[in-house]
Amino acid sequence: MSLGPELATKEQIREIAADYGLPMTDEEVADHIELLKGAIASYRELEHIPERKLPVKYPRTPGWRPTTQENPLNGWYWRCEIEGAKEGPLKGDRIAIKDVVCVAGVPMMNGSKLLEGYVPEIDATIVTRMLDAGATIVGKSACEDFSFSAGGMTCSTGPVGNPYDPTRNPGASSNGSAVLISTGQVDLAIGGDQGGSIRLPSAWCGVYGLKPTYGLVPYTGCAMIEGTLDHVGPMASSPKGIAKLLSVIAGYDADDPRQQGRIVPGFDTNYLPALERGVKGMKIAILKEGFGHDGSDGMLASDPLVDDCVRSAMETFRGLGAEVAEVSIPEHLTAWHIWTAIGLEGFTAFGVNGNGVGTNWNGWYNTSMAEYLARAMKSRPYDMPATVRSVLIRGEYFRRYYHNRYYGKAQNQRHLINEAYDRVLSEYDIIVCPTIPGLPTKMVDRDAGTLDTVVNQLNQLRNTAVCDLTGHPSMSVPCGLREGLPVGMMLTAKHFDDATLIAAAAAFEAAGDWRKM
């Protein structure tokens, strides 16, 4: 057997042609096999070329699966102990990495049985940056299956419990990271965000989580959902932790097309000075459309306790010298519909049909994960949970019968939402609304039907998904307890003005214990 692809058989050519509705004579089949020989020669040559890999600079062992005693809320997927540089700004910090991020030699499953057994051979760009800064990586945090859930019960290693009430959803999909920070098991953590997955669990677990400006933090070496929505960012127990971690992981990366020339070598990534800025003179806009949702469209209804808590936080900002006024962005209410089309069809194309990497972008491709996932999808597709099956079925339905028309229209419309936010942010420094309209919801039984499961796990995104569309930096800040459960307020700023979010969060933290507000 030659190294590389084999020449196709007649049956394989006919099968491919049939998939596209192309009738072929025996002569045409023979012609296509002959034409394939040139491509086979190129592919075999490509097979011999050593593949460029992302670097692995620090020694480590594979680690271990945590015991039940070590992991009462299922916040961990895997434990390890990887020591970084001897000195650096993250020296002494213990960091958990969401299990969508590759760490060489450490098992990775992206919350899914389909990837169980996969071990990356590379470190994601942000992992190398953290280790170079002296961090100690102490494990992979649990996440939802393929990260496509906003609740907290689809992780294949078991549902992740809310630290304030284990019977309730912790928010998702970066729920493991939020839980580990909330319970003091780590100092800092990495989360991913395509529809709110950093900010949602931060809100319901009472921690800080920043979805950075799109492209600011390299996504290279992380599992993709949809290339135009993918974000990765810091989570912490304080704004200082956010600033410290963001300062290390942000910046130019030639392998990430999401940066699109907006971030160049030498881009300033020091966010620590923002901690001392305060909010005096800052103009803060309360987003009218972020409050008062009635839930009639199936999304989570607003809880008056949450709305009042966030509005009370605005009074704190006023007391600190900020100017606060209400604004209206009607496009905020349609953003969820735009996100739905991009999320459904984009994930189907990238995450499933594209084997987790997709095509048509210029950057570093994780070929080992793509091959592993493709084989798993073919041999055991039944391992997909109800949420992922639902996304796949719906996404493929719209692709197959409506020819990506609505995906394209949604991509065109997202720029109008971006412009609407930019208009307000040309007059204000920050836009504020509840991160999630309601308090943490009760978990449904893992054996619940598809409808109950999907609704329970995907109805929290109304306020968060919009900034994944626009790319604006957006941060969840804990602002109070109601009925013993955390409430998060979401702060949004201009593109690449992540520092202003950190400044506002630090000022609010200094104003008093959020648990008593």
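Yeah, the Cβs are placed from backbone N, Cα and C, and that goes for glycine too.
For Lys98, Ser173, the entry in Swiss-Prot reads active site, charge relay system. According to Swiss-Prot, the mutagenesis experiment Pro163 to Ala carries this note: Decrease in activity. According to Swiss-Prot, the mutagenesis experiment Ser173 to Ala carries the annotation: Almost loss of activity. Among the sequence features in Swiss-Prot, the mutagenesis site Asn175 to Gly is noted as follows: Decrease in activity. One mutagenesis experiment catalogued in Swiss-Prot, Asn175 to Ser, is accompanied by this note: Changes substrate specificity. Experimental mutagenesis at this site is recorded by Swiss-Prot as Ser197 to Ala, annotated: Almost loss of activity. Under the heading active site, acyl-ester intermediate, Swiss-Prot lists Ser197, citing similarity to another entry as support. In Swiss-Prot, a published mutagenesis experiment is listed as Leu200 to Cys, annotated Decrease in activity.
Sequence-distant contacts of Pro163 (mutagenesis position), defined as residues of its own chain at least six apart whose C-beta falls under 8 angstroms from its C-beta, comprise Leu73, Pro170, Val179, Ser182, Thr183, Cys205, Gly206. In the three-state DSSP assignment, the secondary structure recorded for Ser173 (mutagenesis position) is coil. Considering only the recorded positions Lys98, Ser173, Asn175, Ser197 (mutagenesis position) has Ser173 as its nearest partner by CA-CA distance. Between the CA atoms of Ser173 (mutagenesis position) and Leu200 (mutagenesis position) there is a gap of 8 Å.
Each of the mutagenesis positions Ser173, Ser197 was ranked by the number of other C-beta atoms within 10 Å, and first place falls to Ser173. For the pair Lys98 (active site, charge relay system) and Asn175 (mutagenesis position), the Cα-Cα distance reads 9 Å. The least crowded of the recorded positions Lys98, Asn175, Leu200, judged by other CB atoms within 10 A of its own CB, is Lys98.
The two recorded residues Leu200 (mutagenesis position) and Asn175 (mutagenesis position) have their Cα atoms spaced 8 Å from each other. Classification of Ser197 (mutagenesis position) by DSSP places it in coil, neither helical nor stranded.
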